[in-house]
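Listed in Swiss-Prot for this protein:
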- Lys75, Glu131, Asp132, Val133, Asp144, Asp385: ATP binding site (BINDING)
- Arg82, Lys146, Lys160, Ile161, Gln162, Gln163, Gln164, Val165, Ser166, Lys167, Gln196, His388: substrate binding site (BINDING)
- Gln78 to Ala: Strongly decreased enzyme activity (MUTAGEN)
- Arg82 to Ala: Strongly decreased enzyme activity (MUTAGEN)
- Lys146 to Ala: Loss of kinase activity and ability to execute necroptosis; when associated with N-144 (MUTAGEN)
- Lys160 to Ala: Strongly decreased enzyme activity (MUTAGEN)
- Gln163 to Arg: Decreased activity with inositol 1,4,5-trisphosphate. No effect on phosphorylation of inositol 1,3,4,5-tetrakisphosphate (MUTAGEN)
- Lys167 to Ala: Decreased enzyme activity (MUTAGEN)
- Gln196 to Arg: Decreased activity with inositol 1,4,5-trisphosphate. Increased phosphorylation of inositol 1,3,4,5-tetrakisphosphate (MUTAGEN)
- His388 to Ala: Loss of enzyme activity (MUTAGEN)
Amino acid sequence: MATEPPSPLRVEAPGPPEMRTSPAIESTPEGTPQPAGGRLRFLNGCVPLSHQVAGHMYGKDKVGILQHPDGTVLKQLQPPPRGPRELEFYNMVYAADCFDGVLLELRKYLPKYYGIWSPPTAPNDLYLKLEDVTHKFNKPCIMDVKIGQKSYDPFASSEKIQQQVSKYPLMEEIGFLVLGMRVYHVHSDSYETENQHYGRSLTKETIKDGVSRFFHNGYCLRKDAVAASIQKIEKILQWFENQKQLNFYASSLLFVYEGSSQPTTTKLNDRTLAEKFLSKGQLSDTEVLEYNNNFHVLSSTANGKIESSVGKSLSKMYARHRKIYTKKHHSQTSLKVENLEQDNGWKSMSQEHLNGNVLSQLEKVFYHLPTGCQEIAEVEVRMIDFAHVFPSNTIDEGYVYGLKHLISVLRSILDN
């Protein structure tokens, strides 16, 4: 039987000096929580992490996650053996004297680690000081997905195994579990949230729609964010397929993409553009506009050719619902736009036949397009939660299985 690895507490701060925080130089203790700007303040100006979607919540659990005034996040160390094990993992990967190529590569897929932090009033309360992956986003859409066929580690008791299996019996077959999500809806300027009960309700038949919900902003499916997420996951998969040092249990992927946008022109100009191009083509009520950086706005012209340029931000944005995706170089997704001469669905029509509801919807969609769109969406996918990571001499088949199935689900969302 395998023996559990030791978990020494190596207190060090491998991050850059400006991000290292020593308890001795923290500001004056604030004592009990006090309201500040509508948010409760804890521990030297720290506040509960507002955009947390899963895991231990500060104020609800004995341990939780806080936001430090410098923009980092503080994850309170869990009780032994989980907390010391996670601390050991971060110290091992981010050790200054680490020359292991596998671990150096792994750093790319983790939040940056800046050592440990503790408040002067409670020096024994240890927190992992980590990068806030959502920090650069204005309206971050966030999803936490537990990866692997088993959510319990090799040293779990029979009671623990039974408990974990009963929470989500499909874990072994599906290979991942949505623990929570927070999606920004542009039309209402608000967030839709789902917790772990939502993820546990998903079956083999509904998992695709359940995941795609994270990429829908209330107007359209963010296929650009889906495609970017696939690319990120594939890099993590490649790392797992080439390492036999570590096995991960009950670990997650954190997905983040930008949900907000800024208008490239005024509403009036966007409406004018919509009227101009829609007046030359037909868009039925059943057809769906989908949000993708590689799409084009199609319109009928005198010679039947395509592309209507609507500015740099719009010209590569939209197409009809009927699209063809092909896989290139491990799911590099490209779009084949049909020539209108071969597409009888687009028929010339006069302005009076324009559906007012469609035009109104287009105005809103155009207005909420992101500016300065790149070829691929700004997306972060990072590995988190390492309280159950163990040394190994074999490929982590359970994690690999989960990644592959998640990629398959995301591809099916693109191809549908």
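Backbone N, Cα and C define each Cβ position, glycine as well.
For all the noted positions, this structure keeps the original residue and models no substitution.
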Since the record lists Glu131, Asp132, Asp144 as binding-site residues, which of them has the fewest other Cβ atoms within 10 Å of its Cβ?
Glu131
Within 10 Å of its Cβ, which one of these mutagenesis positions (Lys167, His388) has the largest number of other Cβ atoms?
His388
Nonlocal neighbours by CB distance (under 8 Å) for Lys160 (mutagenesis position), same chain, sequence gap 6 or more
Tyr152
Sequence gap of 6 or more, C-beta under 8 Å: which same-chain residues meet both conditions with respect to Gln162 (substrate binding site)?
none
Have a look at the recorded positions (Gln78, Gln163, Ser166, Gln196) and report the one with the fewest Cβ neighbours inside 10 Å.
Ser166
May I ask which of the recorded positions Arg82, Lys146, Gln163, Gln164, His388 is closest to Asp132 (ATP binding site) if we compare their C-alpha atoms?
Lys146
Most Cβ neighbours within 10 Å, among the recorded positions Lys75, Arg82, goes to Lys75
Any idea of the Cα spread of the substrate site, Arg82, Lys146, Lys160, Ile161, Gln162, Gln163, Gln164, Val165, Ser166, Lys167, Gln196, His388, as a max distance in Å?
21
For Gln163 (mutagenesis position) and Asp385 (ATP binding site), determine the Cα separation and express it in whole Å.
19
For Lys75 (ATP binding site) and Arg82 (mutagenesis position), the CA-to-CA distance in whole Å is 13
Listed in sequence order, the recorded positions within 10 angstroms (C-alpha to C-alpha) of His388 (mutagenesis position) out of Gln78, Arg82, Glu131, Val133, Ser166, Gln196 are Arg82
